[in-house]
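Only one structure is covered here, and it is reproduced in the block below.
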Amino acid sequence: MSLSNKLAITDVDLKDKRVLIRVDFNVPLDADKKITNNQRIVGALPTIKYAIENGAKAVVLMSHLGRPDGKANPKYSLKPVATELEKLLSKSVIFAENCVGKETEEIVNKATGGQVILLENLRFHAEEEGSSKDAEGKKVKADKEKVEEFRKGLTALGDVYINDAFGTAHRAHSSMVGVDLPQKASGFLVKKELEYFAKALESPQRPFLAILGGAKVSDKIQLIDNLLPKVNSLIITGAMAFTFKKTLENVKIGNSLFDEAGSKIVGDIVEKAKKNNVKIVLPVDYVTADKFAADAKTGYATDADGIPDGYMGLDVGEKSVELYKKTIAEAKTILWNGPPGVFELEPFANATKKTLDAAVAAAQSGSIVIIGGGDTATVAAKYGAEAKLSHVSTGGGASLELLEGKVLPGVDALSSK
């Protein structure tokens, strides 16, 4: 699956076409169904506006919201999103009470002049995800013929298909892979994701550095395996580093997290790194705590002394930060997935902040810095650094699967240039 040769919205003639766009409007709602964060809606505006400005007859938007488990549930209606979208676009938005069916087709086919239509939640139909849950919460597979019918129903609403929902790209859902139109292109959000991940995974400027944090080695094994033949250096940080330190150097780690299953593959990882001439950088000092809490009694430990029993490492120390900064400054492409410490608790946020500062400095001086979604994207947002980095991925699970070398069904389904 090449990331760099997929058709984009800018390659397609939209004039007088019904443009069917899969967006991600899975926004948080409060008890009164008020949207508490409209970031995802704002993120889709460039694609929606481009379709309107380039002469689309109708702009048909489809999305999921929450987990209604294949049944209509007013709690998960996209209706509040239609109101918010009208405000943001300063343009009327027609809300269709169903995402498929005769009435919806009539609304879409009547539309002219770039009319925006928002369809009701795709996941009100079991055929979107391919399954639903019964009263006992057991998964019930959707009927194959009904899935086909549902996909035909979506296909009937457009002349051109645009996918701008990267966060769902790792799911083979009907709206991601089942729309059968001659041209299937990425919207601006997906286009940017693909461009940047291609810059890292297909043609990186070197030296190429990956910074990997996280709790368990065993959770990141596919990621490490896929990146080792591609990178020049690898910083292993976060709780996962303790499994490396104890296994490789017999460092005392006290009550820090130790991944028994992961420890068995540490040797193989180091071996593979040597074979690929990859420099592995591990932390050398730690900020410790007697409990996992902001008001914990804190301490400091080095490799030589180790972490005493009753204490656990919740962040890395200044010497480690200096090592990271030096490695980051040498790199031309930096991919960061996983923070060095428990940044949610202020006493253990120092290394994360300083690593972020170094990443920002690298981006400002011309390196490509990509944040691979999840917790690290939260870090970038928390400290207001998103605009200062090359790219912050919006897809948690999708980014991870891409970095693990897996094919993303939603990307794979797009037309090639």
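The backbone N, Cα and C atoms fix where each Cβ goes, and this holds for glycine too.
Note that this is a predicted model, so its numbers are computed, not measured.
Ser203 to Asp appears in Swiss-Prot as a published mutagenesis result, with the remark: Increases cytosolic pyruvate levels and decreases mitochondrial acetyl-CoA levels. Increases mitochondrial localization of the protein and leads to decreased production of aflatoxin. Lowers the mumber of cellular autophagic vesicles. Ser203 (mutagenesis position) has a Cβ environment of 9 other Cβ atoms inside 10 Å. Mapped onto three states, the DSSP output places Ser203 (mutagenesis position) in coil.
Recorded in Swiss-Prot as a mutagenesis result, Ser203 to Ala carries the remark: Decreases cytosolic pyruvate levels. Decreases mitochondrial localization and phosphorylation of the protein. Increases the mumber of cellular autophagic vesicles.
Residues or ranges marked as CDP binding site in Swiss-Prot: Gly214, Asp219, Gly238, Gly338, Phe343. Gly238 (CDP binding site) falls within neither a helix nor a strand when secondary structure is assigned with DSSP, and so counts as coil.
Per Swiss-Prot, ATP binding site is recorded for Ala215, Lys220, Ala239, Gly313, Glu344, Asp375, Thr376. A sphere of 10 angstroms centred on the C-beta of Gly313 (ATP binding site) encloses 29 other C-beta atoms.
The AMP binding site annotation in Swiss-Prot covers Ala215, Lys216, Lys220, Ala239, Gly313, Glu344. The secondary structure of Gly313 (ATP binding site), as reduced to three states from DSSP, is extended strand.
The Mg(2+) binding site annotation in Swiss-Prot covers Ala215, Asp219, Asp375. Around Ala215 (ATP binding site), taking its Cβ as the centre, 16 other Cβ atoms fall within 10 Å, counting all chains. Under DSSP, Ala215 (ATP binding site) is assigned to coil, being neither helix nor strand in the three-state scheme.
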Within 10 Å of Thr376 (ATP binding site), Cα to Cα, which of the recorded positions Ser203, Lys216, Gly338 are there?
-> Gly338
Record-annotated ATP contacts Ala215, Lys220, Ala239, Gly313, Glu344, Asp375, Thr376; largest Cα to Cα distance in whole Å is 21
Which state, by DSSP, holds Gly338 (CDP binding site): helix, strand or coil?
-> coil
Fill in the CA-CA distance, Lys216 (AMP binding site) to Ala239 (ATP binding site), as an integer in Å.
-> 7
Say you check the Cα of Ala239 (ATP binding site) against those of the recorded positions Ser203, Gly214, Asp219, Gly338, Phe343; which is nearest?
-> Gly214
By the DSSP assignment reduced to helix, strand and coil, which category contains Thr376 (ATP binding site)?
-> helix
